[in-house]
Every structure is written in C-alpha cells, then in structure tokens.
Amino acid sequence: MTSENPDVLLSRVINVVRAASSLASQDVDFYKNLDRGFSKDLKSKADKLADMANEIILSIDEHHESFELKEEDISDLWNNFGNIMDNLLEMSDHSLDKLNCAINSKSRGSDLQYLGEFSGKNFSPTKRVEKPQLKFKSPIDNSESHPFIPLLKEKPNALKPLSESLRLVDDDENNPSHYPHPYEYEIDHQEYSPEILQIREEIPSKSWDDSVPIWVDTSTELESMLEDLKNTKEIAVDLEHHDYRSYYGIVCLMQISTRERDYLVDTLKLRENLHILNEVFTNPSIVKVFHGAFMDIIWLQRDLGLYVVGLFDTYHASKAIGLPRHSLAYLLENFANFKTSKKYQLADWRIRPLSKPMTAYARADTHFLLNIYDQLRNKLIESNKLAGVLYESRNVAKRRFEYSKYRPLTPSSEVYSPIEKESPWKILMYQYNIPPEREVLVRELYQWRDLIARRDDESPRFVMPNQLLAALVAYTPTDVIGVVSLTNGVTEHVRQNAKLLANLIRDALRNIKNTNEEATPIPSSETKADGILLETISVPQIRDVMERFSVLCNSNISKSRAKPVTNSSILLGKILPREEHDIAYSKDGLPNKVKTEDIRIRAQNFKSALANLEDIIFEIEKPLVVPVKLEEIKTVDPASAPNHSPEIDNLDDLVVLKKKNIQKKQPAKEKGVTEKDAVDYSKIPNILSNKPGQNNRQQKKRRFDPSSSDSNGPRAAKKRRPAAKGKNLSFKR
C-alpha cells in the first residue's frame, strides 16, 4: 500500500459520512411515497448494505444470525452492528500496537527476553511454614511500651556521634516523645559522588543466562560480600517482605547487585549480623540505587538497623522524565528488553530453600537496575532534572519508622506507622457500609483483633479478615454456634475464641441499647393541633432546669425574710448619733434635711386630704329600649273553623283538563293598622366609605368552582311547559 492510498480512502469515507448525514436529515418516507423510482433505488441500496453487513459478520462468526431489514427494528439492528464494528476496530488497534512494539524492539537490535517459565513442582503456596520469628535471638516486641529505638550499635561515616543522634526528643504539641533519625544530618549535608553528576557511557548488564546469583546465609559469606561491595561505586538493592504472618512484617530476602555479581542475602538467618552493611549503605561515595524505596527504607531500619546515605530512586527519576508508567516492570521492558513476571510478587518469601522461579524473580529486580540507572541519569542531566530527583531521594532516605502509639498527631510523609488513623475502624465502616449506631461493636471487635494479633505476632487480617469482622457486625451472633457457623471463612483464632466473641457482641449490643435509651429525648406536653411536638428536652436538661428553679426559690425566700436596716441594736441600743433624715432640694438647688417626723406628718396630711374628697357618681346612659307591640291572638270558634277532612268526589262532577291559574285577591287590611318591615342596618352599605364611581361598577357574576366543597352546580335555565294544542274538552266519566 502506497502512502497516497490512505488519504484517498479517508476522503471517500468522509464523503460517505456526509452523504449519509444529509440523507438522514430529509424526510425519506415522504419522497418514497412521491416517486416510485426513488423508492426502488433506495430499497436496492439498503439491501446491498445489509448484504455487506452480513458478509462482515459471517466472516467473524459463521453461526451468527443474518440481519434482515425491517422498519420496526432497524434501530436495534444497526446498534448491534455498530457495537460489533467498535470491537473490530479496537482489536485492530491492539494488533497495530503489537506490531509497532515488535518493530521497535527489532530496531533496538535485541529481542525481548522473558523470565523463564518453571514447572514449580517444588513450590507450594499453601504449604505451612514454621514461623521464623521463633528462632530470632531478639524476641519480637509488639507492646509499644516505648518509642521505637534505632537498632544501631555503631555509626560509621558519621558527622554526628551516635550518642548525640540517639537522644530522646521531648514531646510537643504535634509530636509525642521519639528518637530522631540517626542519619538525618548526614543525609542532608553529605554530598553525592561526583560521578553521578556527569554524563557517562552506559555500562551493559551481564548476560542473564551466563551468570548465577550468589546465596549468602553465613557470616563468612556476608563478610566476603561486604569486602566486594566496598570496592564498588554503585550497587542496586531491593527487598522481599512478608506481612501476613507477622504483626509488623519481616524482611525475608535482600537482593544486592554490582556490575559483576548478584547476591541473594538470607535476612532471616543473618538478621542480627546485617548491621555491618551500614559501612557501605551510609557511604556517600557509593550510590545506592533503589526503585520505589518508599517502604524499603522503613523495613531496613525497623528489622536490620540499616540506613541509606546516597540514595538514587529510579521511581522519582521515571516521574521526572515523564514516562507513562513508573513501575519496575515497565523500566525492565523498555530499558533492558526484559519481560518479568509478577506471579511471585506476593509469594511467601519465608520458605527455604527458595524455588527456582522465586530465585529468578528476585534476581531480576536488581540485575538490570544499574544499567537502567545509567540511562536515566544521562537523560536527567540532559534535561537538567537531576537535582530534583536527588532532592526527592534524600527525602525518602530520611523517612523513619515509629510505633502507632507514638505517631505524630499530624500525619507526615517523613514518619511511617502501621496505624496512621486515630479511629481506624471507621475505614471499615465506610468500606462495608456499616451504620453509625454500630460503631461501638465495630470498635470492640477491632480492638480485640488487634490485641490478639500483637500477642501472637500475626497480622490482624490473619486473625480475623475484614469480611469476617463485617459479617459479625451485620449478623451479631450471640452464641457459639452462631459465631462458628457464620461463614465458611471462619479463622482458627475466631473458632477458638467463639464464646468470648459471642459474649463481647452481646455486651456491645446491650451498651448500644442503653446508650440509645439515654439519648432518646423526652417530648414536652406542648403540642400543636396536628400532634407535632413544639419542643423536646432531655433528662439532663430537666435536671438543670429544676436546679435553677430551686436556687431561685431559695433566693426569694431569703429576700422576703430579710429585715430592714435600722439605726439601733438589741444589745447595744441606739448606735447612730443622729436621727434618720432624707435630703430635699429647694428651688435654689440647696439641700435641706428632711426628718422622718416630717415624712410622717406629710403622710397624715395626704390621708386626711383623701378622706375629704367627695365621691363623684358617674351616670352611665342606658340604651333606649323600644317597646315591642305584640299582635293580639284571636280565639277562633271551633264551629266556624274550616274543615280540612278530605272530601269524597262526586262521580257526577265534571273533570276539567285545563284550568286558568287565577290568583285570588288578598283581603283588605284593617284601616289604621300600618305594618312596617324590619330593616337590618348592618347590611346597608356605608355611603361615606364608598369610593366615587364604585356603585356604577357592575358586580361580577358568581362563577362555579368544581373543586370547591360546595358540590351544587349552577342551576339550569327554567324550561317553559309547551302549550297544549287543540280545544279544551270536558267529558263525563
């Protein structure tokens, strides 16, 4: 295919898309009904497109059903076809990416090398391993009775003496008492090797197949390796860690590679002797290359007492360069043409001897790392980004381990603790959607699990997985059978402590119930008409109100019983030499003394003046009472009273079918008697309050509201009875 063909194909595809879009915007059915020829052409084109779609689908799957064009399901049909085409295009892109990767690997002059596949007959992931902690000379202490003490016995390459570096720092607002990082001053003030600042030719790694790793598990082999490391300028280091059968975790294996050799160090067997490697690890003239040393630095100082000065972290280098991914597997594949496998990343590295695939996997982590370091260093120097990577590497090297009990109150990247949250069980509540009212039960189970894990040096998830803890909170079994038969994943620790856990759950539920009852508010007696409470008060609030009320009552009683102040005493007689007097001011503004006797005289004069006052009688006008004239009740003679008994019809009378409605005249009223209608003045409008022109306005007619409570609709128009046609007839029966 020439370079011009893709452009021609693209232009044709664009024209097809434009034509289809313009056709879709028209009323095709309307034109089909108008023109028979257009309808035939359109149907033939649609059938041709359906045949092409069926050919494409049948070429992928011979058993796939063919598409049939039907107007009722054409949208679903083409949606399915579009999904199939999307999958085909994605597969094409994936194949093109593979082809480009193959071309790039060939252009580099070497094929991609793979980690060997092994049968794994001598590796059993389910095999029970004896806990190596039982053989340690220094027993594991998980009590956290004191801050973490560095395991340094001596301090090589020191700028500050060991005694000064291991002084306990007093607690402050954010940090409890702790021991500082013993090599923090050296990491900040010692310079890197001058060779790391220069662009140098890349040194290729030794052949993978021609070299064999050296296993180090004795003191003699350790000292021999140490002498070899002292004569190097760069070393690559990595660790394998296990944290499932240990509370804090243990370092199981250390991989160290030089330009010539690969070492695999048994850190379980040489745990007490590896501190001598500080002579190399703290030497700033030897570059220590790690990848992602974020946790490796913590594990080295916690288990082995090792610290790193002169760290180069390839993880931060890959980020500074701007690589799409920053994993070690990506660096191995793109910079060393080596395809590793993460199959054994989470394997149990405590087993001895190591299987062949585990040995190969551990060796691959550091075998190519120095060559990758050469390539990344040159790229960083060319882009002027090396200083930033060294700064980040220093910060990683200054990280220190601290027990959870003595962690800083404010989380910091410089300090690592196994538990960094104040209430870690709340994370489980969020993950498993546990209601807040069961937080007490979650906390009790979490603390019990943590206590057992510390005692037996097991991980909390080994004692009781999070799923099992959430199930206990959800189902709350309160007997042994309920705890044991809760799920299939009941651990040995839970099975052995089933009775204790059942009692713990029962007590926690009782505490939750009591807490809820105490926190339930007592409603007041004041309620609205619809039953809604106006106010709610709790028991402590009632007690507070009662105490305040009693204080007020006592204070009022004491005030009422208080005697007035006098100028004499029962025992000593009259104390004050002068009489009591008040002060009055004259018109001139000068004060004059007013004695008590004067006040008494004034009071007597006031009383006598009140007695001489005449009583004034106010007459209240009574409303005018109009006498009501009652009509005289006339007695009627029973003889002259009309008879209302039904009369018997006479058969000889005439029956009139229609009769004129002639109203009888009312008898004239007696002269001299005038009858007036009563007037209701409350309904008469006030003339003075009316606005001008208001009476001229027409009143609005009352409209019928169908949604009102009054269900009576407007009355229909009154119909007139049709007049009888013909003559009026009368006949005899």
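Just so you know, glycine gets a Cβ as well, placed from its N, Cα and C.
Don't look for the substitutions in this one, it keeps the originals.
Experimental mutagenesis at this site is recorded by Swiss-Prot as Q133 to A, annotated: No significant effects on growth rates and degradation of 5' ETS RNA, increased accumulation of extended forms of snR40 snoRNA and 5.8S + 30 nt RNA; when associated with A-142. Record note (Swiss-Prot) on the mutagenesis of N142 to A: No significant effects on growth rates and degradation of 5' ETS RNA, increased accumulation of extended forms of snR40 snoRNA and 5.8S + 30 nt RNA; when associated with A-133. Annotation of the mutagenesis experiment D238 to A in Swiss-Prot: Temperature-sensitive mutant. Abolishes exonuclease activity and increases accumulation of 5.8S + 30 nt RNA, 5' ETS RNA, U24 + 3 nt RNA and poly(A)+ snoRNAs. No effect on subcellular localization. According to Swiss-Prot, the Mn(2+) 1 binding site annotation covers D238, D296. Under mutagenesis, Swiss-Prot gives E240 to A with this note: Temperature-sensitive mutant. Abolishes exonuclease activity and increases accumulation of 5.8S + 30 nt RNA, 5' ETS RNA and U24 + 3 nt RNA. Feature annotation from Swiss-Prot assigns AMP binding site to E240, H241, W299, K342, Q345; the stated evidence is experimental evidence. Swiss-Prot lists E240, H241, W299, K342, Q345 with the feature UMP binding site. What Swiss-Prot notes for the published mutagenesis of D296 to A is this: Temperature-sensitive mutant. Abolishes exonuclease activity and increases accumulation of 5.8S + 30 nt RNA, 5' ETS RNA and U24 + 3 nt RNA. No effect on subcellular localization. Looking at Swiss-Prot, the entry for mutagenesis of Y361 to A says: Temperature-sensitive mutant. Abolishes exonuclease activity and increases accumulation of 5.8S + 30 nt RNA, 5' ETS RNA and U24 + 3 nt RNA. What Swiss-Prot notes for the published mutagenesis of Y361 to F is this: Temperature-sensitive mutant. Abolishes exonuclease activity and increases accumulation of 5.8S + 30 nt RNA, 5' ETS RNA and U24 + 3 nt RNA. No effect on subcellular localization. Looking at Swiss-Prot, the entry for mutagenesis of D365 to A says: Temperature-sensitive mutant. Abolishes exonuclease activity and increases accumulation of 5.8S + 30 nt RNA, 5' ETS RNA and U24 + 3 nt RNA. Among the features that Swiss-Prot reports, domain 'HRDC' is placed at 435-515.
Location within the structure of each feature annotated in Swiss-Prot.
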{"residue": "Q133", "record": "mutagenesis position", "contacts (Cβ under 8 Å, 6+ apart)": "I140, S246, I250, D457"}
{"residue": "N142", "record": "mutagenesis position", "contacts (Cβ under 8 Å, 6+ apart)": "Y247, Y248, A453, R454, R455, D457"}
{"residue": "D238", "record": "mutagenesis position", "contacts (Cβ under 8 Å, 6+ apart)": "M254, Q255, F290, H291, D296, A362, D365, T366, L369"}
{"residue": "E240", "record": "mutagenesis position", "contacts (Cβ under 8 Å, 6+ apart)": "V251, C252, L253, M254, Q255, W349, A362"}
{"residue": "H241", "record": "AMP binding site", "contacts (Cβ under 8 Å, 6+ apart)": "G249, I250, V251, C252, M295, W299, W349"}
{"residue": "K342", "record": "AMP binding site", "contacts (Cβ under 8 Å, 6+ apart)": "A329"}
{"residue": "Q345", "record": "AMP binding site", "contacts (Cβ under 8 Å, 6+ apart)": "Y361"}
Give the number of CB atoms, excluding that of D296 (mutagenesis position) itself, located within 10 Å of its CB.
23
Max CA-CA distance, Å, over listed UMP-binding residues E240, H241, W299, K342, Q345:
21
When a 10 Å sphere is centred on the Cβ of W299 (AMP binding site), how many other Cβ atoms does it contain?
23
Just counting, how many other CB atoms are there within 10 A of the CB of D365 (mutagenesis position)?
22
Other C-beta atoms that fall within 10 angstroms of the C-beta of Y361 (mutagenesis position)
23
I'd like the per-state residue tally for the domain 'HRDC' (435-515) from DSSP, helix first, then strand, then coil.
63 helix, 0 strand, 18 coil
So what pLDDT does the domain 'HRDC' (435-515) average out to?
95
Under DSSP, is Q345 (AMP binding site) helix, strand or coil?
coil
